[in-house]
Amino acid sequence: MSETASWQPSASIPNLLKRAAIMAEIRRFFADRGVLEVETPCMSQATVTDIHLVPFETRFVGPGHSQGMNLWLMTSPEYHMKRLLVAGCGPVFQLCRSFRNEEMGRYHNPEFTMLEWYRPHYDMYRLMNEVDDLLQQVLDCPAAESLSYQQAFLRYLEIDPLSADKTQLREVAAKLDLSNVADTEEDRDTLLQLLFTFGVEPNIGKEKPTFVYHFPASQASLAQISTEDHRVAERFEVYYKGIELANGFHELTDAREQQQRFEQDNRKRAARGLPQHPIDQNLIEALKVGMPDCSGVALGVDRLVMLALGAETLAEVIAFSVDRA
């Protein structure tokens, strides 16, 4: 394909036909299991507080809003879907566009397709099994293996991530030639993420999908803390052939705790010189009413299609990557 022919799609038509078949297969998977498909807004007056996510911001100008109203493109449909759970919708899934103002590259596009679903009365392990079922059905891959975050660090880096201090983490980073970044980093979780990215991820999910679960409690995000070990959160991620595919939680249902976590995120943002983000008070109010105990997961569909088709880049499986949009 000519580099100057920017009008052309980034994906071939055969790839788009295969992608459509995979989307239909995903919908059949959930229809067969009685999971309701829903659609929620792509824009909201609130957004994520996570220091590692950069949302797009826009302004609405219309009747009653002559001065404009700030809106954010959704990085995930999570908050709206949880409000539906509180309203009594039962198990739900969504295939939707999500937006993150981050890098563009082999595995990234600022606009992408997300598959997200929630299962009331499922614990983390039962949802992991369902994710495994979906991957086997779509990718025709072997059944997944699982190991804890702690086991992964001990196996590949010979360090315990739950007890190591920052000095010990920097020593391991030096062995990975990461001292130029690690030596000036004061946030322990950022150091852990650095080691996970460069020391663990390249070693897992080579032959079969790999679940990594029980991330440190300090990285809980919207997940519950384990009742068996308060050092870890009921959170998992899935990796296959060098690609992070999904991130799942045994969902936090405590409104007060969720408010505190959002506020803590904003304090971290301020400390790093990042803008603080508006907290989604509609979600907090919904949690006060009571969300059923549930587990949920977000899966990158474009990456899933990449794996299914054996493509090398995301651009090969989406109609128009951002440089051709």
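Backbone N, Cα and C define each Cβ position, glycine as well.
Substitutions noted, but not modelled.
For the mutagenesis of SER76 to Ala, Swiss-Prot gives this note: Loss of catalytic activity. The structure shown keeps the original residue. For SER76 (mutagenesis position), the Cβ neighbour count at a 10 Å cut-off comes to 21, with all displayed protein chains included.
If you look up Swiss-Prot, you'll see SER76, PRO77, GLU78, TYR118, GLU251 marked as substrate binding site. Sequence-distant contacts (6 or more apart, same chain, Cβ under 8 Å) of GLU251 (substrate binding site) comprise LYS82, TYR118, LEU222, ALA223, GLN224, MET291, ASP293, CYS294, SER295, GLY296. Mapped onto three states, the DSSP output places GLU251 (substrate binding site) in strand.
In this structure, ARG100 (ATP binding site) belongs to neither helix nor strand by DSSP; it is coil. Counting every protein chain shown, the number of other Cβ atoms lying within 10 Å of the Cβ of ARG100 (ATP binding site) is 20. Annotation comment: Swiss-Prot describes ARG100, ASN101, GLU102, ASN109, GLU244, LEU245, GLY300 as ATP binding site.
According to Swiss-Prot, the mutagenesis experiment GLU102 to Ala carries the annotation: No effect on lysylation activity. If you take the C-beta of GLU102 (mutagenesis position) and look for same-chain residues 6 or more apart in sequence within under 8 angstroms, you find LEU53, VAL54, HIS108, PRO110.
Among the mutagenesis experiments that Swiss-Prot reports, GLU103 to Ala is described with the note: Loss of lysylation activity. Cβ environment of GLU103 (mutagenesis position): no same-chain residue six or more positions apart lies under 8 Å away.
For the published mutagenesis GLU185 to Ala, Swiss-Prot gives the following note: Slight reduction in lysylation activity. Within 10 Å of the C-beta atom of GLU185 (mutagenesis position) sit 17 other C-beta atoms, taking all shown protein chains into account. In this structure, GLU185 (mutagenesis position) belongs to neither helix nor strand by DSSP; it is coil.
With the fewest other Cβ atoms inside 10 Å of its Cβ, the least crowded of the binding-site residues ASN101, ASN109 in this structure is ASN101. With respect to Cβ neighbours within 10 Å, the binding-site residues PRO77, GLY300 differ, and GLY300 shows the lowest count. Non-local neighbourhood of GLU78 (substrate binding site): GLU116, LEU222, GLY296, ALA298, each in the same chain, at least six residues away, with C-beta under 8 Å from its C-beta. Residue annotation for ATP gives ARG100, ASN101, GLU102, ASN109, GLU244, LEU245, GLY300. The furthest Cα pair among them is separated by 19 Å.
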